[in-house]
Amino acid sequence: MRFQVIVAAATITMITSYIPGVASQSTSDGDDLFVPVSNFDPKSIFPEIKHPFEPMYANTENGKIVPTNSWISNLFYPSADNLAPTTPDPYTLRLLDGYGGNPGLTIRQPSAKVLGSYPPTNDVPYTDAGYMINSVVVDLRLTSSEWSDVVPDRQVTDWDHLSANLRLSTPQDSNSYIDFPIVRGMAYITANYNNLTPQFLSQHAIISVEADEKKSDDNTSTFSGRKFKITMNDDPTSTFIIYSLGDKPLELRKQDNSNLVASKPYTGVIRVAKLPAPEFETLLDASRAVWPTGGDISARSDDNNGASYTIKWKTNSNEAPLLTYAYAHHLTSIDDSNVKRTDMTLQSATKGPMTALVGNEWTLRETELSPVEWLPLQAAPNPTTINEIMTEINKDIASNYTQETAKEDNYFSGKGLQKFAMLALILNKSDQTQLRNPELAQIALDKLKAAFLPYLQNEQADPFRYDTLYKGIVAKAGLPTSMGGTDDLSAEFGHSYYSDHHYHQGYFVVTAAIIHHLDPTWNADRLKAWTEALIRDVNNANDGDEYFAAFRNWDWFAGHSWAGGIKPDGALDGRDQESVPESVNFYWGAKLWGLATGNTPLTKLASLQLAVTKRTTYEYFWMLDGNKNRPENIVRNKVIGIYFEQKTDYTTYFGRFLEYIHGIQQLPMTPELMEYIRTPEFVSQEWDEKLGAIAPTVQSPWAGVLYLNYAIINPAEAYPALRKVQMDDGQTRSYSLYLTATRPHFFRRSLLAALARHGSTRRPSLPSSGDDDKHEDGFLLRFRRLNPFNLKHRIY
């Protein structure tokens, strides 16, 4: 393949100041989305603690906050057998693992994945694609011959959102070290050796070495030059290229079938890249002298309901444009004016193929931001359902709020608060919803405020603490007993160790936004400070915020959030996320808070993140038929289950039933999720292939989740089901019926489908409760008149 290296015409982004990796200003002040939400000191609301689990390998002199939920977080801590990976992609890196030979930085670049089967479990049938992982193998390790009997010291000397600089150094010798700039999408592993003798180790047999200058007399054991092409005996066969960029050529000796060792100490840069195919060798040669050292990110809105984010890569040199690998979602949204696409690809760890791009600045655009705000796009339910919905709302509002919202943990309490907040919202927006009962609307809002007040005062069963070490808000329960906790690191789903913050905070932020929207005067100052502290903890865009880390949960390169926080034994499969909708719920909540407070940059930023989340969800988490990023048998699962950087697992953390695996991807059902994120195409495929057969048999609250999701494509069938089935603890019957009845063509869908399938005589599959005729005078009677054949129907 012919390839011409070009210098992209870069659009310069002015940066006045930044938190490493996050630019604070774009070219137009009015368009900038990285604007402070607040500078309020959270210690005036939340008692402060210093987190008990400190990073072991962070440079404490640079003043930076150690990231807790980042792709680089494993670098800061020890792990079991030193096997916790760092995944810049397309390479996976492990430090000081015990897989034989001198310790160093191990490179893994698997072209094939390991698929594992699961036996039949509960209502989940046998699958030959229960999980997908990468085998742990030393493809190539960068080390030093001086480290044969010592373990090098390690330190992360600098970091930003897109990179970390790792130093391995000889103990008691600060002048002998290797610096590794580890950067997202890096096409090469870069190692800056200082006064150490390079050594390259592989668990595979090295079957050939080609040097660009000369070989030894016997043509077998010693090689000299600035470029070495190494071929392994793995399957499929791998070829790596080693580039020596120092002042003098490098001389390597093949010590045995697995080791290449330099003849003397070396000072200079060595770069290593996997060669996917012979035709890409000239491309790697042309880009070898320019490497990434980090990056800045900015985001801006435009005038056409769109927004974009820009990654400006930092490099060691402007000698040539940078070569970087991009994920699938980058390729579908990137502005090609600043980059050159190539045909060179490598497999990522779990996101499918990555494609190499040439260019120092990436601008990625989202042109269709969600139009959803507080209510469904068609906010009024079908008029024939209003009386029944109001009857159910009366029942739900008459329930015991304290029992549902004052539980022992914040997660389930937050779910309860949000479900009651949705009722207060639709009653108090009666001009749009047509659900008119002013007295009941006031009761709903008053009861919601009373239930929310203990959280606002931080007097709930598990109060929050402000952590001065990692600069965040944590639950007390998982802290040591000396700090008032239980010593149970898993308490609150690991919230005290920074797991699931966007899930937990999302429910509270949505609730707070609704209260402030309906009554802007209620505890206004404290509510604003409290809510914005929770937002800043998860999604802080302020470059100068001294109280919170930047973008704790959000990953601008991956295009989605990470849930997993600090893991004392290491995150052995990398970062993870299970519930996409609960991450959506947080960003929707941030969007609503922006609307409620008139903070347009926050609203647009959250809208951009929702759009990027939607894009990446259908690339990596939820799989439409024909998805190219996964093996076909994984695609047939329709959802990943638990997604890790190094593994996908068709299960959940809390059990293995189909309704669990798929249902956790459907809650909480909100207008944002129903109207924008979950598409009819995907819901139809998932229902036909996975859920339609089991939904009528589910006798747990998951049935309520499944049928409310089904309402996206078939509200007329879902509505009577939702009258009967159990509800999830974050779901009310009245709001479920309301959402269902707001779906476009609520009744006409049924009639059209019936006429289209007039040859069938099969009734819709609905859960039975023995009272099918209970509402004969209401919905069922009208439904049967519209659908006289009692036909099964599904709308696509």
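Glycine is no exception: its Cβ is also placed from the backbone N, Cα and C atoms.
What you see is the original sequence, not a version with the noted changes.
Residues or ranges marked as domain 'GH81' by Swiss-Prot on the basis of sequence analysis: 31-759. Look at Swiss-Prot and you will find D500, E578, E582 tagged as active site. The mutagenesis experiment E578 to Q is recorded by Swiss-Prot, whose note states: Abolishes enzyme activity. Annotation of the published mutagenesis E582 to Q in Swiss-Prot: Abolishes enzyme activity; the original residue is retained in the structure shown. K647 to A appears in Swiss-Prot as a published mutagenesis result, with the remark: Decreases enzyme activity. Experimental mutagenesis at this site is recorded by Swiss-Prot as D649 to A, annotated: Decreases enzyme activity.
Feature map: Swiss-Prot annotations on the structure.
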{"residue": "D500", "record": "active site", "contacts (Cβ under 8 Å, 6+ apart)": "Y411, F493, G494, A563, G565"}
{"residue": "E578", "record": "mutagenesis position", "contacts (Cβ under 8 Å, 6+ apart)": "A563, G641, I642, Y643, T652, Y653, I664"}
{"residue": "E582", "record": "mutagenesis position", "contacts (Cβ under 8 Å, 6+ apart)": "H502, Y503, G506, L667, P668"}
{"residue": "K647", "record": "mutagenesis position", "contacts (Cβ under 8 Å, 6+ apart)": "Y131, M132, I133, N134, T350, D573, G574"}
{"residue": "D649", "record": "mutagenesis position", "contacts (Cβ under 8 Å, 6+ apart)": "G130, Y131, I640, G641, I642"}
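Confidence across the domain 'GH81' (31-759), taken as the mean pLDDT and rounded to a whole number, stands at 96. In the three-state DSSP assignment, the secondary structure recorded for D649 (mutagenesis position) is strand.
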